[in-house]
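*Asks:* Structure below; questions to follow.
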Amino acid sequence: MPSLWDRFSSSSTSSSPSSLPRTPTPDRPPRSAWGSATREEGFDRSTSLESSDCESLDSSNSGFGPEEDTAYLDGVSLPDFELLSDPEDEHLCANLMQLLQESLAQARLGSRRPARLLMPSQLVSQVGKELLRLAYSEPCGLRGALLDVCVEQGKSCHSVGQLALDPSLVPTFQLTLVLRLDSRLWPKIQGLFSSANSPFLPGFSQSLTLSTGFRVIKKKLYSSEQLLIEEC
């Protein structure tokens, strides 16, 4: 009994090739060339799609045109973004600003009597942000900072104190914060800057509000780099 394959073979051989009508075939490149062209066309389409998708996502995320996007990114530095995701340094900075205000409240600017120096809320915020920014690139962050506090009035600069967030840690960099007294208060505070021979009068003379302007000098204690001075 013939098998199914034998039947198929006999039926196909019985039909003469010459009896079948020939259909004209148009000239076309070989299959390999056609496949290569198809792959290249598909790759070009996918590349175009990916590029347009990225451009669409970028423009929808920023909300600006190409020129506005470039200007926006130029105005934003990497530390500004990283500060938002660093709760430890933000917490340390809040503690440092509290210590700073307490030190200023007991400051002694002259030999006669101490003065209570007050930081406006705007000054507290600006100083905190600047200290965080300067500590961003340090190996221990703000924990490795040694902060010297000075108050400037005219050509004189009076030291208030030195603060360290973590006394058990060897400082990696030093920050000198130079605060300023409002020049309009000078007639009221001239008595605070008397000579050393003047008698000391106990008690606080008055509360003085500091100016919102300040200067920060950064010095790396493990490097010979030049001093970095930030004027705000």
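Glycine residues also receive a Cβ, built from the backbone N, Cα and C atoms like all the rest.
Since the structure is predicted, the reported quantities are computational estimates derived from the model, not experimental observations.
Swiss-Prot feature annotations, pasted as is:
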- THR23 to Ala: Strongly inhibits proteasomal degradation. Strongly inhibits proteasomal degradation; when associated with A-25 (MUTAGEN)
- THR25 to Ala: Strongly inhibits proteasomal degradation; when associated with A-23 (MUTAGEN)
- SER103 to Leu or Trp: No effect on inhibition of mTORC1 (MUTAGEN)
- ARG133 to Ala: No effect on inhibition of mTORC1 (MUTAGEN)
- SER137 to Ala or Asp: No effect on inhibition of mTORC1 (MUTAGEN)
- PRO139 to Ala: Abolishes inhibition of mTORC1 (MUTAGEN)
- CYS140 to Ser: Mildly reduces inhibition of mTORC1 (MUTAGEN)
- LEU221 to Ala: Reduces inhibition of mTORC1 (MUTAGEN)
- TYR222 to Ala: Reduces inhibition of mTORC1. Abolishes inhibition of mTORC1; when associated with A-219 (MUTAGEN)
*Asks:* Most Cβ neighbours within 10 Å: which of the mutagenesis positions CYS140, LEU221 is it?
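*Replies:* In terms of Cβ crowding, the pick is CYS140.
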*Asks:* Cβ distance under 8 Å to TYR222 (mutagenesis position), same chain, sequence separation 6 or more: which residues?
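*Replies:* Within the chain, TYR222 (mutagenesis position) has Cβ neighbours under 8 Å at THR172, PHE173.
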*Asks:* Would you kindly give the Cα-Cα distance separating ARG133 (mutagenesis position) and LEU221 (mutagenesis position), rounded to the nearest Å?
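*Replies:* Distance (Cα to Cα, whole Å): 17 Å.
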*Asks:* Which of the three DSSP states, helix, strand or coil, fits SER103 (mutagenesis position)?
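*Replies:* DSSP call for SER103 (mutagenesis position): helix.
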*Asks:* Mind giving me a neighbour count for ARG133 (mutagenesis position)? Other Cβ atoms within 10 Å of its Cβ, every protein chain shown.
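*Replies:* A count of 16.
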*Asks:* DSSP three-state call for ARG133 (mutagenesis position): helix, strand or coil?
*Replies:* helix
*Asks:* List the Cα distance (Å, whole number) between PRO139 (mutagenesis position) and ARG133 (mutagenesis position).
*Replies:* 13
*Asks:* Between the Cα atoms of SER103 (mutagenesis position) and SER137 (mutagenesis position), what distance do you get, rounded to the nearest Å?
*Replies:* 27
*Asks:* Hey, how far is ARG133 (mutagenesis position) from CYS140 (mutagenesis position), Cα to Cα, in Å?
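*Replies:* It is 13 Å, counting Cα to Cα.
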